[in-house]
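As written in Swiss-Prot, here are the features:
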type	residues	note
VARIANT	L21 to I	In frog brain
VARIANT	S24 to E	In frog brain
Amino acid sequence: MAFLKKSLFLVLFLGLVPLSLCESEKREGENEEEQEDDQSEEKRSLGSFLKGVGTTLASVGKVVSDQFGKLLQAGQG
């Protein structure tokens, strides 16, 4: 009976150790995927932000050049 208990304990132990190792590797893989997703999302957000800034600067530049042109015409006329 003691032999069966030890054998059962050994089988359970040998089965649980690899299972816990697999679970920790799985969690590490999921964490890496989440980090990659977060980084790609940050890149997309940064790209959208820069695009918006570029559009705004282009609009401001056009308004400034129009106003500057009007001032030059008024000064010459």
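Backbone N, Cα and C atoms are what each Cβ position is placed from, and that goes for glycine too.
Although substitutions are noted, the structure shown does not include any of them.
All protein chains shown were included, and the count of other CB atoms within 10 Å of the CB of S24 (variant position) stands at 10.
Taking the Cβ of L21 (variant position) as reference, no residue of its chain lies under 8 Å away while being at least six apart in sequence.
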